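Chemist: Can you keep this structure in mind? I'll have questions shortly.
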Amino acid sequence: MPGLAAASPAPPEAQEKKPLKPCCACPETKKARDACIIEKGEEHCGHLIEAHKECMRALGFKI
């Protein structure tokens, strides 16, 4: 049937590109932030927490 071709799913390349999840964004700042919080406590890591928030915002996350 000729009408079915138009209803077929997108090519595999388009399906593989999924939106970035917050857990996977900014791994460098996330790792530094988490290590600081574990070692020193959250109250001593404000600069790393803010750096991670800025990175997330730059990627379009609303934090």
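Note: Cβ is positioned from N, Cα and C throughout, glycine not excepted.
What you are looking at is a predicted structure, and each value in this text was computed from that prediction instead of being measured.
Sequence annotations record features per position, and here Swiss-Prot assigns Cu cation binding site to Cys23, Cys24. Sequence annotations record features per position, and here Swiss-Prot assigns domain 'CHCH' to 23-63 based on sequence analysis. What Swiss-Prot notes for the published mutagenesis of Lys18 to Gln is this: Mimics acetylation, leading to increased assembly of the mitochondrial respiratory chain complex IV (CIV); when asociated with Q-30. Among the mutagenesis entries in Swiss-Prot is Cys23 to Gly, noted as: Significant reduction of copper binding; when associated with G-24 and G-26. One mutagenesis experiment catalogued in Swiss-Prot, Cys26 to Gly, is accompanied by this note: Significant reduction of copper binding; when associated with G-23 and G-24. The annotation that Swiss-Prot gives for the mutagenesis experiment Lys30 to Arg reads: Abolished acetylation by KAT8, leading to decreased assembly of the mitochondrial respiratory chain complex IV (CIV); when asociated with R-18. Swiss-Prot lists Lys30 to Gln among its mutagenesis entries, and the accompanying note reads: Mimics acetylation, leading to increased assembly of the mitochondrial respiratory chain complex IV (CIV); when asociated with Q-18.
Provide an account of the burial state, proximal residues and distances for the features listed.
Modeler: Reduced to three states, the DSSP call for Cys23 (mutagenesis position) is helix. Note on Cys23 (mutagenesis position): other Cβ atoms within 10 Å of its Cβ, all shown chains, come to 7.
DSSP assigns Lys18 (mutagenesis position) to coil in the three-state reduction, outside any helix or strand.
Within 10 Å of the Cβ of Cys26 (mutagenesis position) there are 21 other Cβ atoms, across all protein chains.
Taken residue by residue with DSSP, Lys30 (mutagenesis position) is part of a helix. The Cβ neighbour count for Lys30 (mutagenesis position), using a 10 Å radius over every protein chain in view, is 18.
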Chemist: Determine, to the nearest whole angstrom, how far the Cα atom of Lys18 (mutagenesis position) is from the Cα atom of Lys30 (mutagenesis position).
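Modeler: Between the alpha carbons of Lys18 (mutagenesis position) and Lys30 (mutagenesis position) there are 21 Å.
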Chemist: Mind looking up the mean pLDDT for the domain 'CHCH' (23-63) in the predicted model?
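Modeler: That region's mean pLDDT is 98.
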Chemist: Using a 10 Å cut-off, grab the number of neighbouring Cβ atoms around the Cβ of Cys24 (Cu cation binding site), all chains included.
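Modeler: That number is 8.
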